[in-house]
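Step one of this worksheet: look at the structure below.
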Amino acid sequence: MGGKWSKSSVIGWPTVRERMRRAEPAADRVGAASRDLEKHGAITSSNTAATNAACAWLEAQEEEEVGFPVTPQVPLRPMTYKAAVDLSHFLKEKGGLEGLIHSQRRQDILDLWIYHTQGYFPDWQNYTPGPGVRYPLTFGWCYKLVPVEPDKIEEANKGENTSLLHPVSLHGMDDPEREVLEWRFDSRLAFHHVARELHPEYFKNC
């Protein structure tokens, strides 16, 4: 697996992976802007920064130093099932996401990198609510968010060199359930849409 991901896409991934590590605190269920892209080939006036949270977030990134241009260097498009599966396997092969403590900032960096290098609008990486394991709403994305065992959190916070701003030290402040979560690869998610089974209400209009 991999296709186009295995060649040109490797450029920049080690740098982005390191940034995620250091960061401080039209598949099913993509957002409205991605559905626009799928249907019209462009984001329509019904999805603007004033009416769409993902569009507003992207606009705000232009004000920040994110380390790479916010405007994608490839055509804008919605995330598809095949692209989500390929991306999952690419990241598994290259390493860096498996077992990484999740934070919103790290997810933002990943979303922006994918948006910039592949043109996938960043409204697809959403998960089921907690507590417990959070499953991806986008079918084909093979990373779930798994709560970290309390003893592992305690071990990670020992010693004088612990950064108070590292996501593991924030004790889940990013999370509504106050759980510390990590990305975990699960190849079964390419074939079994767990989120749809657990939360069919999220898929009524898909």
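Each Cβ is built from the backbone N, Cα and C atoms, and glycine gets one as well.
At each noted site, the model still has the original residue.
Taken verbatim from Swiss-Prot:
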MUTAGEN   M20 to A  Complete loss of Nef-induced MHC-I down-regulation, MHC-I is internalized but not sequestred in TGN
MUTAGEN   P72 to A  Complete loss of Nef-induced MHC-I down-regulation, MHC-I is not internalized; when associated with A-75
MUTAGEN   P75 to A  Complete loss of Nef-induced MHC-I down-regulation, MHC-I is not internalized; when associated with A-72
MUTAGEN   D123 to E  Complete loss of Nef-induced MHC-I down-regulation, CD4 down-regulation, and enhancement of infectivity. Activates PAK2 twofold over wild-type levels
Exercise for review: For D123 (mutagenesis position) and P75 (mutagenesis position), determine the Cα separation and express it in whole Å.
Suggested key: 16
Review point. For P75 (mutagenesis position), what is the secondary structure state per DSSP, taken as helix, strand or coil?
Key: coil
Check your understanding: What is the total of other Cβ atoms whose distance to the Cβ of D123 (mutagenesis position) is within 10 Å?
Key -> 26
**Study point:** Other C-beta atoms that fall within 10 angstroms of the C-beta of P75 (mutagenesis position)
**Key:** 9
